[in-house]
Amino acid sequence: MAAATTTTTTSSSISFSTKPSPSSSKSPLPISRFSLPFSLNPNKSSSSSRRRGIKSSSPSSISAVLNTTTNVTTTPSPTKPTKPETFISRFAPDQPRKGADILVEALERQGVETVFAYPGGASMEIHQALTRSSSIRNVLPRHEQGGVFAAEGYARSSGKPGICIATSGPGATNLVSGLADALLDSVPLVAITGQVPRRMIGTDAFQETPIVEVTRSITKHNYLVMDVEDIPRIIEEAFFLATSGRPGPVLVDVPKDIQQQLAIPNWEQAMRLPGYMSRMPKPPEDSHLEQIVRLISESKKPVLYVGGGCLNSSDELGRFVELTGIPVASTLMGLGSYPCDDELSLHMLGMHGTVYANYAVEHSDLLLAFGVRFDDRVTGKLEAFASRAKIVHIDIDSAEIGKNKTPHVSVCGDVKLALQGMNKVLENRAEELKLDFGVWRNELNVQKQKFPLSFKTFGEAIPPQYAIKVLDELTDGKAIISTGVGQHQMWAAQFYNYKKPRQWLSSGGLGAMGFGLPAAIGASVANPDAIVVDIDGDGSFIMNVQELATIRVENLPVKVLLLNNQHLGMVMQWEDRFYKANRAHTFLGDPAQEDEIFPNMLLFAAACGIPAARVTKKADLREAIQTMLDTPGPYLLDVICPHQEHVLPMIPSGGTFNDVITEGDGRIKY
C-alpha cells in the first residue's frame, strides 16, 4: 500500500411565543400541520367578496366531500396587490372551456412558466390543455419521482414554487417521496394529480388510488376537486399555502370528468382560509428583540446556529454578523445562508460537521438558533446539546418552538423581520454596546487550526474529498450543487464553499437517494445561465439514471461529477464502525468480477447521447474536471474512488461532542 499523505482544508425560560388557540369547528381547516404567517404573491390580482364552499376530502373517505358555504366574515381575506400587467386569456370571458383548460389558465395566472409533468390516462386532458398554452413549458421527466425531484430542484434553486403533474394510481404514488421530502425541507411545491372520474371513486377502478388520503400526513394541505367551478379558488389557495409562512407541498387531485367538464370560470373568487389566516404569528415585538440584544451584550461566547429558515434572510444575517461579530455555524439545510469561506463561518455543525463548529456549540454561553428545528443529526443527545448556553429560538413555525429543545427565549415569527429589527437595535446602540467577542473567536481559531477538515491520499487513488475541493476551486465556489444521499453528500457539504443561498440542493430531512440528478434538471431549467453540477454517488445516481434522457432531450447543460466507489458508502462506513466490517449487501458491483467497474456508467451516458469520461488517477483529475466544465451541454465524469474512505468528523447517532471521531477509515479494524 502506498504511503499516506495528509491534505488539509481550513474554512475560514422566558418564552414570548404562545400556542395558537384551536380554530372553530364550524370552519373547515385547509391545513393540517402548520400555523404560519404569509407573504403576499405580487403576481395575483385582487379578489372580490364572492365565496364558495371548499371541496376538501373527508378524513374518513376520499369519496366523502365537504360542500359547505362557510361564513368567514370574522376573518378578512388578505388584500393582494394588483398585477402590474393585466392577464390576457386566450378565451373570451363568457366562453365555456374544459376544466383542464381552466386548470392550466389558473397556473398561467400564477405566473407558472415550467411544469414537470408525465402523462397518463387520468391526466391526459391536462396535457392536452398544456399543448394549448403558449407560456408554459413542460419538461418531460422519465419517471414521476424524477418529475417531483426536478420540481424541488426548481423551487430550491429559485425560491419559486415547483410544479409537477402525474396521472392517477401509480403515477400519483410515485410522487410520495418527493412530497415527503418537500415537507421536511420546507420546499414550496404544488403537485397536481389526475384521478378517476367522480362516479368511480371508491370502486377500486383501474389506477384508482386515494392519493389525498395517502399524502395527508406528508403535505402541508391537499385538495380533491369535486366541482369544476372551484378550480380557480383551489389553485390560488394551493399556491398561497405552498409559498406562505413555512413553505411546503400542496397536492391537488382532479378527477378526469372534472377535467372534461365545460364551464365558464369565475376568476374573482376569494380564498377561503379562515383557520390558516387566524393562526398567523404577528411581527416580532421590539421588546422581545431588545431582550435578545441584551442577552448578546451579556454573553462572552455566543454562537449562531442557522438553518434553512435563513435562506431568504442572507443579507440581514450578514448585517447581523457584521454588527455583532458572532461566529456562524450552519445546518446542512442552511448552507449558503452565510458564506462558508468567511472568517466568521464555522461551516456545518452536527453529526458530520466541523469539530470547531461543534466545539463552539459545546462551549457557548448563548446559542442563537434562527430558522432551525433542532434536528437529531445536529443535536445528537439532546440533553447534552448546548448544555451551558442560554438558547434563543426564532422560527416561523410555532410547532417547532420547544418541540425538541426548550429555549430560554422564543420568538415565533419571520426570521427576516426579526433580524431586521435586531439590526436596527444594534445600529442604534452600537456605541453603547461595544460588542467584542475577539477572545472567543481566537479560541475558536485555535480549534480551526487544530482540527481542520482534512483527508488522506493513498498513491494514485482519487480521494473523493479532493475531487470536490478541485471542483470548488475551478468554479470559484459559484456553481449550483445538487447531490444524492450518502457519503458524497456530506463531502459536498464539507468541501465546497457555498457563498450564496440556493446554491446547495440536497435532500436533508428525508435523505432520499436518487435526488441529485433530477434536482439538477430543475435547477438548470430555473437558472439557465448557471453552472449546475450534480455531485453524486453511484448508488444514488442509478436510482434515477433514466433522467439522463430528459437532460439530453431538453438540452440542459447539467454536469455530473460521479464519485464511484462501487458501494453504498455511508452504510458501509457504519458497517466498518459498528458491525465489525461485516458486509450486508452494500457492494453494488458484480460479485463475479469485483475488479471490474459495474455497471459501466459511461454506457448509460452514451445511450442518451451525453459525453462522458472516466478518471482513475489523482494526477489526471483536475484536467478531467476542467474538460467537463468546458464542454458545452451535459457531461458525465465517472471518478473512481477508493471505497475505504470515511466521512469525518463523525459524532455517532445519539452521541455528544465528547464522542466525536476524527481518525480512521475502512482500512483498519475497529
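Every residue gets a Cβ built from N, Cα and C, even glycine.
What you see is the original sequence, not a version with the noted changes.
Ala122 (mutagenesis position) falls within a helix when secondary structure is assigned with DSSP. Under its mutagenesis entries, Swiss-Prot includes Ala122 to Val with the note: Reduced catalytic activity. Resistant to imidazolinone herbicides but not to sulfonylurea herbicides.
When other Cβ atoms within 10 Å of the Cβ of Met513 (thiamine diphosphate binding site) are tallied across all protein chains shown, the result is 22. The annotation thiamine diphosphate binding site is assigned in Swiss-Prot to Glu144, Gln207, 487-488, 511-513, 538-540, 565-570 on the grounds of experimental evidence.
The FAD binding site feature in Swiss-Prot is assigned to Ser186, Arg246, Gly308, 331-332, 349-352, 371-375, 395-396, 414-415, 508-509. DSSP assigns Ser186 (FAD binding site) to coil in the three-state reduction, outside any helix or strand.
If you look up Swiss-Prot, you'll see Lys220, Arg246 marked as (R)-imazaquin binding site. With a 10 A radius on its CB, Arg246 ((R)-imazaquin binding site) counts 23 other CB atoms from all the protein chains.
The annotation Mg(2+) binding site is assigned in Swiss-Prot to Asp538, Asn565, His567. In the shown protein chains, 24 other C-beta atoms lie within 10 A of the C-beta of His567 (thiamine diphosphate binding site). Under the DSSP three-state reduction, His567 (thiamine diphosphate binding site) is assigned to strand.
Per Swiss-Prot, mutagenesis Trp574 to Ser is noted as: Slightly decreased catalytic activity. Resistant to imidazolinone and sulfonylurea herbicides. Long-range C-beta contacts of Trp574 (mutagenesis position), restricted to its own chain and to partners at least six residues apart, with a cutoff below 8 Å, are absent. In the three-state DSSP assignment, the secondary structure recorded for Trp574 (mutagenesis position) is helix.
Annotation of the mutagenesis experiment Ser653 to Asn in Swiss-Prot: In csr1-2/GH90; no effect on catalytic activity. Resistant to imidazolinone but not to sulfonylurea herbicides. Under the three-state DSSP scheme, Ser653 (mutagenesis position) falls in the coil class.
What Swiss-Prot notes for the published mutagenesis of Ser653 to Thr is this: No effect on catalytic activity. Resistant to imidazolinone herbicides but not to sulfonylurea herbicides. The Cβ of Ser653 (mutagenesis position) has 13 other Cβ atoms within 10 Å, all protein chains considered.
Taking the centroid of the Cβ atoms of Asp538, Asn565, His567 as the Mg(2+) site, the other same-chain residues with Cβ within 8 Å of it are Gly537, Gly539, Leu563, Asn564, Gln566, Leu568, Gly569, Leu588, Gly589, Cys641, His643. Separating the Cα atoms of Thr331 (FAD binding site) and Gly511 (thiamine diphosphate binding site) is a whole-number distance of 14 Å.
Over all protein chains present, the Cβ of Gly371 (FAD binding site) has 31 other Cβ atoms lying within 10 Å.
In sequence order, Arg246, Pro247, Gly248, Gly308, Gly309 are the residues of the chain that are 6 or more apart from Ser186 (FAD binding site) and have a CB within less than 8 Å of its CB. Within the set of recorded positions Ala122, Glu144, Gly350, Phe374, Ile396, the entry lying nearest in space to Asp538 (Mg(2+) binding site) is Glu144 (CA atoms). Counting only the Cα atoms, the space from Gly539 (thiamine diphosphate binding site) to Gly508 (FAD binding site) is about 17 angstrom.
Between the listed binding-site residues, namely Thr331, Gln487, Asn565, the fewest other CB atoms within 10 angstroms of a CB are found at Asn565.
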